[in-house]
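Data block below; observations after.
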Amino acid sequence: MDIEAYFERIGYKNSRNKLDLETLTDILEHQIRAVPFENLNMHCGEAMELGLETIFDHIVRRNRGGWCLQVNQLLYWALTTIGFQTTMLGGYVYIPAANKYSTGMIHLLLQVTIDGRNYIADAGFGSSSQMWQPLELISGKDQPQMPSIFRLTEQKGIWYLDQIRREQYIPNTEFLNSDLLPKTTHQKVYSFTLEPRKIEDFESMNTYLQTSPTSAFTTTSFCSLQTPEGVHCLVGFTLTYRIFNYKDNTDLIEFKTLIEEEVEEVLKNIFKISLGRKLVPKPGNGSFTI
């Protein structure tokens with residue numbers, strides 16, 4: 001695996017000699033704007049694999065994306081390769097419909113230590129809950145970013161990530177009650193501990209997420225990609241573009257329902273990916289929000 005090929009894939013041409021917050025932020029921002037958060041393989045009859053060599057080939061050489069266990073593992077490899085002190089952590093995603101965090105450790109995130117300070121770096125949550133910059137690991141501090149205000153809170157060794165969103169404006173009134181829209185401005189995202197993890201700790205969950213009928217990932221095909229102004233999302237046949245802080249502290253969200261013949265073109269032109277096999281889009285049951 002070639003680190004220069006990774007940097008070319010994400011379009012990163014800046015310095016990688018300084019192991020500082022600016023470099024970490026720059027690499028994270030480049031990856032989330034180049035590598036989609038997506039699970040389309042499993043809706044093309046293919047597996048979402050965890051092997052680093054396979055992930056490198058899939059994302060870097062074949063120009064695809066992946067979910068957190070893939071894109072954050074790739075980010076972990078890149079950061080450690082150039083010398084950042086990086087640790088894998090395991091997260092539990094908040095499920096609004098159940099009003100609780102997942103019982104299984106279904107999310108991979110990273111802790112990066114720079115000059116004695118700890119930061120959370122996560123390139124694998126997607127949609128409008130995706131952080132654009134690393135979050136300093138400080139409890140109770142509001143950390144404003146373009147997507148929203150993020151806040152980390154620690155209670156008895158467990159850390160919680162929340163976000164405070166802006167109001168939303170949806171010009172197409174047909175979608176005002178869409179299940180894809182977050183229902184509140186204050187949203188819980190996930191919880192985690194600082195216990196170091198290895199990728200092997202996620203293997204059984206990686207299988208469960210793409211095979212269990214109770215997994216939201218088996219009923220929902222999704223693809224999201226950050227832009228300098230917002231985020232594109234494709235869930236089933238529904239394409240959205242959210243422009244952050246369009247005006248008056250409000251996000252603008254544009255909706256479009258695609259026909260089957262448009263999906264491949266949208267994936268190529270907006271998300272910059274091409275699939276090797278036919279995609280069967282699935283709309284899900286409201287568990288994925290944009």
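Cβ from N, Cα, C; glycine included.
Quick caveat, the model's predicted, so the values are computed rather than measured.
A coil conformation is recorded for Thr103 (CoA binding site) in the three-state DSSP classification, outside any helix or strand. The annotation CoA binding site is assigned in Swiss-Prot to Thr103, Gly104, Tyr208, Thr214, Ser287.
Sequence-distant neighbours of His107 (substrate binding site) (same chain, 6+ residues apart, CB-CB distance under 8 A): Cys68, Gly90, Gly91, Tyr92, Val93, Gly124, Phe125, Tyr190, Phe192. If you look up Swiss-Prot, you'll see Ile106, His107 marked as substrate binding site.
Positions annotated as active site by Swiss-Prot, on the basis of similarity to another entry: His107 (among others).
For Asp122 (active site), the number of other Cβ atoms no farther than 10 Å from its own Cβ, over all displayed protein chains, is 27. Residues or ranges marked as active site in Swiss-Prot: Asp122 (among others).
Variant annotation in Swiss-Prot: Val231 to Ile, described as In allele 2; the structure shown retains the original residue. The Cβ of Val231 (variant position) has 27 neighbouring Cβ atoms from other residues within 10 Å, across all protein chains displayed. DSSP assigns Val231 (variant position) to a strand segment in the three-state reduction.
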Can you give the largest Cα to Cα distance in Å, as a whole number, for the residues Thr103, Gly104, Tyr208, Thr214, Ser287 that bind CoA in the record? 17
C-alpha spacing of Asp122 (active site) relative to Ile106 (substrate binding site), in angstrom: 14
Just to verify a number: CA distance, Asp122 (active site) to Val231 (variant position), in angstrom, no decimals. 16
Measuring CB to CB from Gly104 (CoA binding site), give everything in the same chain under 8 Å that is also at least six residues away in sequence. Tyr92, Met205, Tyr208
